[in-house]
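Below is one structure, written out as C-alpha cells; the observations come after it.
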Amino acid sequence: MFRCWGPHWGWVPCAPTPWLLLSLLVCSAPFGLQGEETRQVSMEVISGWPNPQNLLHIRAVGSNSTLHYVWSSLGPPAVVLVATNTTQSVLSVNWSLLLSPDPAGALMVLPKSSIQFSSALVFTRLLEFDSTNASEGAQPPGKPYPPYSLAKFSWNNITNSLDLANLSADFQGRPVDDPTGAFANGSLTFKVQAFSRSGRPAQPPRLLHTADVCQLEVALVGASPRGNHSLFGLEVATLGQGPDCPSVNERNSIDDEYAPAVFQLNQLLWGSSPSGFMQWRPVAFSEEERARESALPCQASTLHSTLASSLPHSPIVQAFFGSQNNFCAFNLTFGAPTGPGYWDQYYLCWSMLLGMGFPPVDIFSPLVLGIMAVALGAPGLMFLGGGLFLLLRHRRYSEYQSIN
C-alpha cells in the first residue's frame with residue numbers, strides 16, 4: 001500500500017490518497033507526544049582470566065530500571081540482553097566456569113528476582129551465494145557456497161577500539177583457516193554503539209534510537225568473493241519463546257526523509273511489548289558514503305525453529321541460559337542479482353537496533369508534515385471558500401426586492 005517495486009533495487013514512492021494521509025497523521029500523533037527517557041549509560045570491557053577476553057558490558061540505568069547488554073566474540077558474536085526493575089542490578093562473571101566446556105551459570109545478573117526480561121541473539125554464519133543465474137526475489141538468492149562459521153573467526157582485542165566518548169566498540173575478525181586467502185585484505189566488523197538519549201545517526205538508514213537500545217553495524221570490507229556476482233548474508237539465531245519463535249512484522253510509512261526510497265521497517269519481537277525487539281530497515285549499502293545509488297535490498301527469510309546442535313556453540317548464551325534452550329533462526333541476504341552489489345567496491349554495510357521496552361516509533365518529519373498540511377489543507381480551503389461563495393451569493397439574491 002505504501003511502496004512500489006522499482007526497476008533496479010527497491011521501493012519508490014506511490015501516491016497516497018488524502019484520506020490515507022489523514023489517517024496516518026491522526027494515528028501517528030499520539031506517538032509524537034510520548035516522553036523520551038534519558039539513561040546513565042556505561043560501557044566496559046570485562047577483564048578476562050588469564051588472558052583478555054572479548055566480553056563487553058553495557059549498563060543503562062534509568063529512573064527505576066536497568067538494562068544490561070553483554071556482547072562477546074567467545075564463539076560466534078552474540079549478545080545477551082537483560083532488563084531488570086531495579087537501578088542496583090549488576091553483572092556477575094565466573095571466568096573459570098565461562099571458559100570451561102560447560103559454562104552454564106557463569107554469567108548472571110543479580111539479584112535474579114529483579115529480572116523482567118532476558119533473551120539472546122547470535123550471529124552464527126556469514127553466507128555467500130552465486131547469483132549469476134538467480135532471478136529477482138528468489139530464496140535462496142542463488143547457489144550457496146560453503147558458509148563461513150563465525151565461531152571459527154579470530155577477533156581483535158576490543159579494548160583497542162573502545163570509544164567511551166561515543167559509547168562504541170568494534171569486534172573485527174577474520175577466519176582462522178583461510179586457505180584461499182579470501183580475507184587476506186578483508187575483515188568482518190561488528191560495531192556496537194549505545195546511546196544515553198534519543199536521536200538519529202548521521203548516516204543512512206538513520207534509525208531512530210532511544211536510550212533503551214544499542215545499534216549494531218555489520219560491515220564486510222575487502223574480502224574477495226568466490227564468484228563474480230556473489231551475494232552475502234548472515235545467519236541469525238535467537239532464543240524461542242517456549243515452543244514458539246518470536247514474531248516478525250513489517251511497519252510502513254510514507255516518510256522516507258531519513259532513508260530515501262525506503263518506506264518499510266522490519267521488527268522482530270520477543271513477546272508482547274514491553275519486552276525485547278530487533279529493528280532494521282530492509283536496506284544495506286555497497287559504498288561507504290551510503291548514497292541512494294549504492295543501496296541494496298535486504299531480504300529476511302522466515303523465522304523457523306532449529307536444533308541447538310545445528311548451530312555454532314555460544315558460550316555466553318549457555319553461561320546465562322543453560323544448555324536446554326529452543327532456538328529459532330533466519331537468514332538476512334543483502335543485494336540482488338542486478339544493480340549495485342558488493343562486487344562494486346568490495347564493501348557491504350548493514351545496521352540494526354536491539355533494545356528492550358517499547359520499540360522506537362518514527363513520527364513524521366516537519367517537511368512531510370508541511371506537505372501533508374498543504375495536501376489536506378488546500379482541498380479543505382477550496383471547499384470552505386466555495387461554500388462561503390455560494391452562501392453569500394444566495395443571500396445577495398434573497399435580499400433583492402423587485403421594484404414592481
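Just so it is clear, glycine is given a Cβ too, placed from its N, Cα and C backbone atoms.
Don't look for the substitutions in this one, it keeps the originals.
Among the mutagenesis entries in Swiss-Prot is Asn85 to Ala, noted as: Reduced glycosylation. According to DSSP, Asn85 (mutagenesis position) sits in a coil region rather than a helix or strand.
The annotation that Swiss-Prot gives for the mutagenesis experiment Asn94 to Ala reads: Reduced glycosylation. In the three-state DSSP reading, Asn94 (mutagenesis position) counts as coil. Neighbour list (Asn94 (mutagenesis position), Cβ cut-off 8 Å, at least 6 residues apart, same chain): Gly105, Ala106, Leu107.
Around Asn133 (mutagenesis position), the same-chain residues at least 6 positions away in sequence with a Cβ under 8 Å from its Cβ are Gly142, Lys143. Swiss-Prot documents Asn133 to Ala as a published mutagenesis change and attaches the note Reduced glycosylation.
Among the mutagenesis experiments that Swiss-Prot reports, Asn166 to Ala is described with the note: No effect on glycosylation. Neighbours of Asn166 (mutagenesis position), defined as other CB atoms within 10 A of its CB across all chains, total 11.
In Swiss-Prot, the entry for mutagenesis Tyr400 to Ala states: Abolishes lysosomal localization and results in mislocalization to the cell surface. Localizes to lysosomes when expressed with wild-type MFSD1. The structure shown retains the original residue.
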For Asn85 (mutagenesis position), write down the residues of its own chain that are at least 6 apart in sequence and whose Cβ falls under 8 Å from its Cβ; none is a fine answer.
-> Asn64, Ser65, Ser114, Gln116
